[in-house]
Amino acid sequence: MLPINNNFSLPQNSFYNTISGTYADYFSAWDKWEKQALPGEERDEAVSRLKECLINNSDELRLDRLNLSSLPDNLPAQITLLNVSYNQLTNLPELPVTLKKLYSASNKLSELPVLPPALESLQVQHNELENLPALPDSLLTMNISYNEIVSLPSLPQALKNLRATRNFLTELPAFSEGNNPVVREYFFDRNQISHIPESILNLRNECSIHISDNPLSSHALPALQRLTSSPDYHGPRIYFSMSDGQQNTLHRPLADAVTAWFPENKQSDVSQIWHAFEHEEHANTFSAFLDRLSDTVSARNTSGFREQVAAWLEKLSASAELRQQSFAVAADATESCEDRVALTWNNLRKTLLVHQASEGLFDNDTGALLSLGREMFRLEILEDIARDKVRTLHFVDEIEVYLAFQTMLAEKLQLSTAVKEMRFYGVSGVTANDLRTAEAMVRSREENEFTDWFSLWGPWHAVLKRTEADRWAQAEEQKYEMLENEYPQRVADRLKASGLSGDADAEREAGAQVMRETEQQIYRQLTDEVLALRLPENGSQLHHS
């Protein structure tokens, strides 16, 4: 390898004169470009990297995060990877024909040059592109999300992954599959697409198309649902949402959104309190969430719903930690349909109860804590069931599936945190048989797994630390003694039995398993002891609802 001086002020000897002569045109153009730097640009660093790349004949050139407003016209001809992301570029020069990977995300590009014929990866998300040039047949992956693109050129047959979220696309491209074995995943979420072309059915059933948050026509959704529900359907899996993607991005002040849930005689005091939280993270989206929550079927039809929300908001105003958690949970809820808001409300109520349990609300009411734990366990199992159901559907809005199991089983499984109504159950794909099977599975797993689950539940541990400090300390001492005396040998025995001694990944996995088994044994014993003391009149309460 040729010796390199970082500032590339080449010594005057015959060896370096030869190099300098070979690259004279490049060096001269780059030096001139460097002298034209605008304030804040790191063109000196860019030129250093350019010269190093050229002299070393490197196939990668990385000029990202240098605040560059332009690039020199003559890039090294041999490069296969160019990274110029996170700059201030408004255009790109002619690209080397050898280029296979182009990274130019988070710039200000309004157009792209002709793309090299061997290009395999194009990453130009977060720019100002309005259209794309012809795409080379070699292209495998492309990310054009967060641009202003209205239509797409023909997609190469080789393209496996396309991300075109948050553009202005009004239609999907034509899909031609034939016998092509490529497994594709294409994302067109949050565009302006109203119709789905029949050519989408040409894709294989291993492919996935994401079209959530688009204004799909009233005819497109039921037609696709009928088609994809057919036993003969062998097309791609299509992810959609009941949202039209047109949510209002204007948020009224947080205090105004909060006070709307309270009686008029309380609004002045509430407004004064909540004004102090206007600038907390996610405050704007939380405001929008509250407004959308007021328009759900539960808010319109459920008696006492407004009072329930007001009481919850009072608790948030008194706890910065709970408020921070709740703002974060609600952050994305305004970007989807009404049922997404309802599901978020379920999650917010769970967050409140778990927070209260951890903070001591149930320290003197073990029976109530058990009931809460049982509900959290049931919801966890329902999420597993919903996740499995999603995998079986070809045309699916995941939010509707998750909410359907919670809403439709809320009464039978005594789910106090679940809304009792949802708007779009009909598109969830969840059948009456699914619900019967889910209820039976929850009860079976609860009978067999709840005791162990509860003994490891964080809020229960918080209660034990506060109210059974001596017993908790003894359990922790027992755990650390095991770690010191038994843990290494148990891990070694497990690795030996599986023939994986010396495998670092297997050792980590075996260690985690041994630790969990140990904690399960110790905390289960502690749990049984404490519950026997606190609930002597109902020793079976842990095992039955």
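Cβ coordinates are placed from backbone N, Cα and C, and glycine is handled just like the others.
In Swiss-Prot, a published mutagenesis experiment is listed as LEU50 to Ala, annotated Abolished ability to bind and ubiquitinate host GBP1; when associated with A-62 and A-83. Among the sequence features in Swiss-Prot, the mutagenesis site ASN83 to Ala is noted as follows: Abolished ability to bind and ubiquitinate host GBP1; when associated with A-50 and A-62. Among the mutagenesis experiments that Swiss-Prot reports, TYR146 to Ala is described with the note: Decreased ability to ubiquitinate host GBP1; when associated with A-126 or A-190. Annotation of the published mutagenesis PHE187 to Ala in Swiss-Prot: Abolishes proteasomal degradation of host proteins; when associated with A-163 and A-210; the original residue is retained in the structure shown. In Swiss-Prot, a published mutagenesis experiment is listed as ARG190 to Ala, annotated Decreased ability to ubiquitinate host GBP1; when associated with A-146. Here the residue is the original one, but Swiss-Prot notes a mutagenesis experiment at this spot, ILE196 to Asp: Reduced autoinhibition in absence of substrate. Per Swiss-Prot, mutagenesis ILE211 to Asp is noted as: Slightly reduced autoinhibition in absence of substrate. The domain 'NEL' annotation in Swiss-Prot covers 253-545. Sequence annotations record features per position, and here Swiss-Prot assigns active site, glycyl thioester intermediate to CYS337. Here the residue is the original one, but Swiss-Prot notes a mutagenesis experiment at this spot, ARG340 to Ala: Reduced E3 ubiquitin ligase activity. In Swiss-Prot, a published mutagenesis experiment is listed as ARG387 to Ala, annotated Does not affect E3 ubiquitin ligase activity. The note that Swiss-Prot attaches to the published mutagenesis ASP397 to Ala is: Abolishes E3 ubiquitin ligase activity. In Swiss-Prot, a published natural variant is listed as PRO536 to Phe, annotated In plasmid pWR100 and plasmid pWR501. Among the natural variants in Swiss-Prot is PRO536 to Ser, noted as: In plasmid pSF5.
Feature map: annotations from Swiss-Prot on the structure.
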residue	record	Cβ contacts under 8 Å, 6 or more apart
LEU50	mutagenesis position	TYR26, TRP30, LEU61, LEU63, PRO72, LEU75, PRO76
ASN83	mutagenesis position	GLU60, LEU61, ARG62, LEU63, ASP64, TYR103, SER104
TYR146	mutagenesis position	GLN125, HIS126, ASN127, THR165, ARG166, ASN167
PHE187	mutagenesis position	SER145, LEU162, ARG163, ALA164, THR165, HIS210
ILE196	mutagenesis position	LEU172, ILE211, LEU216, ALA220, LEU224, ILE238
ARG387	mutagenesis position	none
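Rounded to a whole number, the distance between the Cα atoms of ASP397 (mutagenesis position) and ARG190 (mutagenesis position) is 14 Å.
Take the CB of ARG190 (mutagenesis position) and look out to 10 A: across all protein chains shown you find 23 other CB atoms. Every protein chain considered, the tally of other Cβ atoms within 10 Å of the Cβ of ILE211 (mutagenesis position) stands at 24.
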